[in-house]
Amino acid sequence: METSMPEYYEVFGEFRGVLMDKRFTKYWEDVEMFLARPDDLVIATYPKSGTTWISEVVYMIYKEGDVEKCKEDAIFNRIPYLECRNEDLINGIKQLKEKESPRIVKTHLPPKLLPASFWEKNCKMIYLCRNAKDVAVSYYYFLLMITSYPNPKSFSEFVEKFMQGQVPYGSWYDHVKAWWEKSKNSRVLFMFYEDMKEDIRREVVKLIEFLERKPSAELVDRIIQHTSFQEMKNNPSTNYTMMPEEMMNQKVSPFMRKGIIGDWKNHFPEALRERFDEHYKQQMKDCTVKFRMEL
């Protein structure tokens, strides 16, 4: 594991207590000074928690169920990724500045790193979370296919880093707890991936109502149909196949991999699971938010 450390920390660095991609923090002033608009909607998640799924659901709500409008461009252009920056290749801030209102903003930032302007303008926010074990599995495969990131080595080694918060965007525990605290504000809707898998209709209606639209049976049906895992996996505008292969090698692992709950059982050996569970209990002992590891 030691041999991977220098390479790993050339790409990622501690930034205000959170491990971040150094390319993102290089121009941090642009993020910090970002000017929100009152009708901006923020979709926040810890990575690999269902970001693309909930983003497409929300976009469908905004477009009143018009599937063709949702297919006009890749989701990473329709809903820019706020802090994402790779010199001039990708610039989430620039994309957002050029967008007409109302904008939908994707971020993986914890609340303390989110531009203050979003709080000052009292923007609505949606936070989607997913159980830690499934996030760890999905994150591992994701890091394998991002060509500019160091190989995460074995799954067990990656889980050790995950538990210590030494993965991009830092500690899952801190991230979830901080957003849970923020959800005391009625402008922040806290949602669970597991709830969406259990009853997507109920959760879509919840989103429509939060966004102050009128839920019709027809609209809900269209959204459910268009945003099913299989539909999105086959849809070039959501499956990230429009992303160049030199950035994302989907031959290593597809961006849309399984989209299920409980896949962690296929990856965690017994001893690792026990260590993870003990660590999880310690980290989450003072937090009232409860997760389901299986349905």
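Heads up, the Cβ atoms here are built off N, Cα and C, so glycines get one too.
Those substitutions? Not in this structure, it's all original residues.
In this structure, LYS48 (mutagenesis position) belongs to neither helix nor strand by DSSP; it is coil. Annotation for LYS48 (mutagenesis position): same-chain Cβ neighbours under 8 Å, separated by at least 6 residues, are ARG130, VAL135, SER138, TYR139, PHE142. According to Swiss-Prot, the mutagenesis experiment LYS48 to Met carries the following note: Loss of estrogen sulfotransferase activity.
One entry in Swiss-Prot concerns the mutagenesis experiment LYS48 to Arg. Its note says: Reduced estrogen sulfotransferase activity.
If you look up Swiss-Prot, you'll see 48-53, ARG130, SER138, TYR193, 227-232, 257-259 marked as 3'-phosphoadenylyl sulfate binding site, on the strength of experimental evidence.
Looking at Swiss-Prot, you'll find the mutagenesis LYS106 to Ala noted as follows: Strongly reduced estrogen sulfotransferase activity. Strongly reduced affinity for estradiol. Within 10 Å of the Cβ of LYS106 (mutagenesis position) there are 24 other Cβ atoms, across all protein chains.
Quoted from Swiss-Prot, the note attached to the mutagenesis of LYS106 to Arg or Ser states: Strongly reduced estrogen sulfotransferase activity. Strongly reduced affinity for estradiol. In the three-state DSSP scheme, LYS106 (mutagenesis position) falls into the strand class.
Annotated substrate binding site per Swiss-Prot: LYS106, THR107, HIS108, in sequence order. HIS108 (mutagenesis position) is surrounded by 23 other CB atoms, counting those within 10 A of its CB over all protein chains shown.
Recorded in Swiss-Prot as a mutagenesis result, HIS108 to Lys, Leu, Ser or Arg carries the remark: Loss of estrogen sulfotransferase activity.
Annotated active site, proton acceptor per Swiss-Prot: HIS108, in sequence order, evidence recorded as experimental evidence.
According to Swiss-Prot, the mutagenesis experiment TYR240 to Phe carries the following note: Slightly decreased estrogen sulfotransferase activity.
Within the set of binding-site residues THR51, THR227, GLN230, the entry lying nearest in space to HIS108 (mutagenesis position) is THR51 (CA atoms). Listed in chain order, the extra residues whose Cβ falls within 8 Å of the Cβ center of the substrate site residues LYS106, THR107, HIS108 are VAL42, ILE43, ALA44, THR45, THR51, TYR81, LEU82, GLU83, CYS84, VAL105, LEU109. Considering only the binding-site residues THR51, THR227, GLN230, the residues lying within 10 A of LYS106 (mutagenesis position) on a C-alpha to C-alpha basis are THR51.
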